[in-house]
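Copied from Swiss-Prot, the annotated features are:
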- 224-231, 304-308, 368-371: GTP binding site (BINDING)
- Gly307 to Ala: Decrease in GTPase activity; unable to complement the lack of FtsY in E.coli; no translocation activity (MUTAGEN)
Amino acid sequence: MFSFFRRKKKQETPALEEAQVQETAAKVESEVAQIVGNIKEDVESLAESVKGRAESAVETVSGAVEQVKETVAEMPSEAGEAAERVESAKEAVAETVGEAVGQVQEAVATTEEHKLGWAARLKQGLAKSRDKMAKSLAGVFGGGQIGEDLYEELETVLITGDMGMEATEYLMKDVRGRVSLKGLKDGNELRGALKEALYDLIKPLEKPLVLPETKEPFVIMLAGINGAGKTTSIGKLAKYFQAQGKSVLLAAGDTFRAAAREQLQAWGGRNNVTVISQTTGDSAAVCFDAVQAAKARIDIVLADTAGRLPTQLHLMEEIKKVKRVLQKAIPGAPHEIIVVLDANIGQNAVNQVKAFDDALGLTGLIVTKLDGTAKGGILAALASDRPVPVRYIGVGEGIDDLRPFDARAFVDRLLD
């Protein structure tokens, strides 16, 4: 950066010019010191999550400052050239400082984004579903008098919102009852009635996972079709349980999909969690080894399995085998059997839940990718047709974007 500084043969200079050089050099050192001091103060105030990047910025600035100091000490005594070179040095330092400050500001912005509360991220994640429903409901809640035409419009919106026929019929009956009971008159009041009806429908799905106090590992087996987000959900769950003070071990039981093991190992490395895997062998063997390794030292085992369609009968038999092997490893295991659902598939999610529930006896669901779909009504369809508890929902790609399902928060963000 400062390659333009070169030593020159010393020449005699009048005393006045020599004093100007020294004064200029001292001024540069003072300004540089002030710049560095300001940067260090900014860096020290950063959150822990940007500490590394901030320290890198300080090192960059400090290196530049040292070069300036060395150059000042070796400056030629020729006043004119000295002043010119000092100005160039100041510009170079200012540029370096500007770049460093930019890095710090970018890091701070990233930190602030991750500090968004869950309610804000949930609202942001449900934007597509909410926007679609809001446009469709604009005519319904526009202030017109409640009548059969309005009811027909509302029914159409609910069906096209992937709530399914059974859930739609339930909601329409419930809304009509509330309108009659409370004497509601217009579309604006109808919104509140719909929100309460939808909340009552999906509230039974809100059953947070409670971990028992036991000496044996709590085993959670995850299943689902390819692409639903099982492996990613396992990585996020590991982080979630660690935040609760639990020790976690991962079983790379997806022995079919290319790079599935490597993907889970990457999540394990990210969370500092051990991953049990095999280069050969079947899913059941991997899961069994993981449970054996976890005994007496690990709180939770998260067992990944290969993606499969419910219509692939031989693969459904294989996942039943995984369950049986886990039962042999620890009586009562797996303690939780969760299917991971991609919200983008809409009504097909109900069929998947039915098939996996019939085969395995599901205890919970994880609904992912709600941020990428306009089909947020799928939870109403599940609540009406096969009400397996929704343990967690995912509304983003961040590691903290998987949280326990909250029915009230979901309805409020969907229909606000």
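The chain as shown is numbered from 1 upward.
Each residue, glycine too, has its Cβ placed from N, Cα and C.
Keep in mind it's a predicted model, so treat the numbers as computed, not measured.
Here the features listed in Swiss-Prot are placed on the structure.
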residue: Gly224; record: GTP binding site; Cβ within 10 Å: 24
residue: Gly227; record: GTP binding site; Cβ within 10 Å: 14
residue: Lys230; record: GTP binding site; Cβ within 10 Å: 28
residue: Thr305; record: GTP binding site; Cβ within 10 Å: 26
residue: Gly307; record: mutagenesis position; Cβ within 10 Å: 20
residue: Arg308; record: GTP binding site; Cβ within 10 Å: 19
residue: Leu370; record: GTP binding site; Cβ within 10 Å: 26
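In this structure the alpha carbons, written CA, of Gly227 (GTP binding site) and Gly307 (mutagenesis position) are 8 Å apart. Taking CA atoms as the reference points, Lys230 (GTP binding site) and Gly307 (mutagenesis position) are 8 Å apart. Straight-line distance linking the Cα atoms of Leu370 (GTP binding site) and Gly307 (mutagenesis position), rounded to a whole number, equals 20 Å. DSSP classifies Thr305 (GTP binding site) as coil under the three-state reduction.
Gly227 (GTP binding site) falls outside any helix or strand according to DSSP and counts as coil.
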